[in-house]
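Read through the structure below, which is laid out as structure tokens, and then see the notes.
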Amino acid sequence: MGSRASTLLRDEELEEIKKETGFSHSQITRLYSRFTSLDKGENGTLSREDFQRIPELAINPLGDRIINAFFPEGEDQVNFRGFMRTLAHFRPIEDNEKSKDVNGPEPLNSRSNKLHFAFRLYDLDKDEKISRDELLQVLRMMVGVNISDEQLGSIADRTIQEADQDGDSAISFTEFVKVLEKVDVEQKMSIRFLH
């Protein structure tokens, strides 16, 4: 299986993905093997249904929101490069990356990009704000029926009240960042990928 994965991924493609995502050659090869095993249609792309077969996503209350993050607007398939680009947001920041070239593009796994990714999970209508209704939807996904609607409403109201600095009864990206400034987002939004 590993040899099949490496033969289908051209060296030049591997180098481009490595440069773009920061993953090592062996990580890319391993993830390519995983990608091809998920690709039930064997057409070089994954569908939402392919992702829903992943047990960790199937049981995650935000699984559908995470799956949607892999698909550009209006698309229903994702190729390997798009798959890797999204996974790169979850790659831990290595010590040697903290002093990267300031003129180069910001790494996909930077604090800022991780925060943008998390914000988009909440901003369901993509209007650059998290409304009370959007916050309620996400909270409902996370807690299910274990908490009453009244309690959830109270949590949403209190969250917005604490985060909302401009009085528009919503949370902007800037306000979202401010709320999370003391949270170790780099650690909490990281998945360990084997080398």
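In case you wondered, yes, glycine gets a Cβ from its N, Cα and C as well.
Taken from Swiss-Prot, the feature domain 'EF-hand 1' covers 26-61, and the record attributes it to sequence analysis.
Recorded in Swiss-Prot as a mutagenesis result, D50 to A carries the remark: Does not reduce calcium-binding, colocalization and interaction with SLC9A1. Residues within less than 8 Å, Cβ to Cβ, of D50 (mutagenesis position) and separated from it by at least 6 positions along the same chain comprise L38, D39, K40, G41.
Feature annotation from Swiss-Prot assigns domain 'EF-hand 2' to 66-101; the stated evidence is a curator's inference. Residues 9, 13, 16-17, 20-23, 28, 31-32, 35, 43-48, 51-52, 57, 60, 107-111, 113-114, 117, 120-121, 186-187, 189-193 of the same chain, all 6+ positions outside the domain 'EF-hand 2' (66-101), place their C-beta atoms under 8 angstroms from a C-beta of that stretch.
Among the features that Swiss-Prot reports, Ca(2+) 1 binding site is placed at D123, D125, D127, K129, E134. All protein chains considered, the CB of D127 (Ca(2+) 1 binding site) has 10 other CB atoms within 10 Å. Classification of D127 (Ca(2+) 1 binding site) by DSSP places it in coil, neither helical nor stranded.
For E134 to A, Swiss-Prot lists a mutagenesis experiment annotated as follows: Reduces calcium-binding and SLC9A1-dependent Na(+)/H(+) exchange activity. Does not reduce colocalization and interaction with SLC9A1. Reduces colocalization and interaction with SLC9A1; when associated with A-175. E134 (mutagenesis position) falls within a helix when secondary structure is assigned with DSSP.
Looking at Swiss-Prot, you'll find the mutagenesis V143 to A noted as follows: Inhibits translocation to the cytoplasm; when associated with A-145; A-147; A-183 and A-185. If you draw a 10 Å sphere around the CB of V143 (mutagenesis position), it holds 13 other CB atoms from the protein chains shown. V143 (mutagenesis position) carries a helical DSSP state (H, G or I).
Here Swiss-Prot describes V145 to A as a published mutagenesis experiment; the accompanying note says: Inhibits translocation to the cytoplasm; when associated with A-143; A-147; A-183 and A-185.
Mutagenesis annotation in Swiss-Prot: I147 to A, described as Inhibits translocation to the cytoplasm; when associated with A-143; A-145; A-183 and A-185; the structure shown retains the original residue. Neighbour count (other Cβ atoms within 10 Å of the Cβ, all protein chains): 15 for I147 (mutagenesis position).
Positions annotated as domain 'EF-hand 4' by Swiss-Prot, on the basis of sequence analysis: 151-186. With a cut-off of 8 Å between Cβ atoms, the residues of this chain six or more beyond the domain 'EF-hand 4' (151-186) that come close are 92-93, 109, 111, 114-116, 118-119, 122, 128-132, 135-136, 139-140, 143.
According to Swiss-Prot, the mutagenesis experiment E175 to A carries the following note: Reduces calcium-binding and SLC9A1-dependent Na(+)/H(+) exchange activity. Does not reduce colocalization and interaction with SLC9A1. Reduces colocalization and interaction with SLC9A1; when associated with A-134. Neighbour density for E175 (mutagenesis position): within 10 A of its CB lie 19 other CB atoms from the protein chains shown.
Experimental mutagenesis at this site is recorded by Swiss-Prot as V183 to A, annotated: Inhibits translocation to the cytoplasm; when associated with A-143; A-145; A-147 and A-185. According to DSSP, V183 (mutagenesis position) sits in a coil region rather than a helix or strand.
Looking at Swiss-Prot, the entry for mutagenesis of V185 to A says: Inhibits translocation to the cytoplasm; when associated with A-143; A-145; A-147 and A-183.
When secondary structure is read from DSSP and collapsed to three states, R192 (mutagenesis position) falls in the coil class. Quoted from Swiss-Prot for the published mutagenesis R192 to A: Does not affect sodium:proton antiporter activity.
For V183 (mutagenesis position), the Cβ neighbour count at a 10 Å cut-off comes to 11, with all displayed protein chains included.
On the backbone, the CA of D125 (Ca(2+) 1 binding site) and the CA of V145 (mutagenesis position) stand 24 Å apart. One way to see the shell of the Ca(2+) 1 site is to take the Cβ centroid of D123, D125, D127, K129, E134; the remaining same-chain residues with a Cβ within 8 Å of it are Y122, L124, K126, E128, I130, S131, A170. For the pair R192 (mutagenesis position) and D123 (Ca(2+) 1 binding site), the Cα-Cα distance reads 26 Å. Comparing Cβ neighbour counts within 10 Å across the mutagenesis positions V145, V185, the minimum falls on V145.
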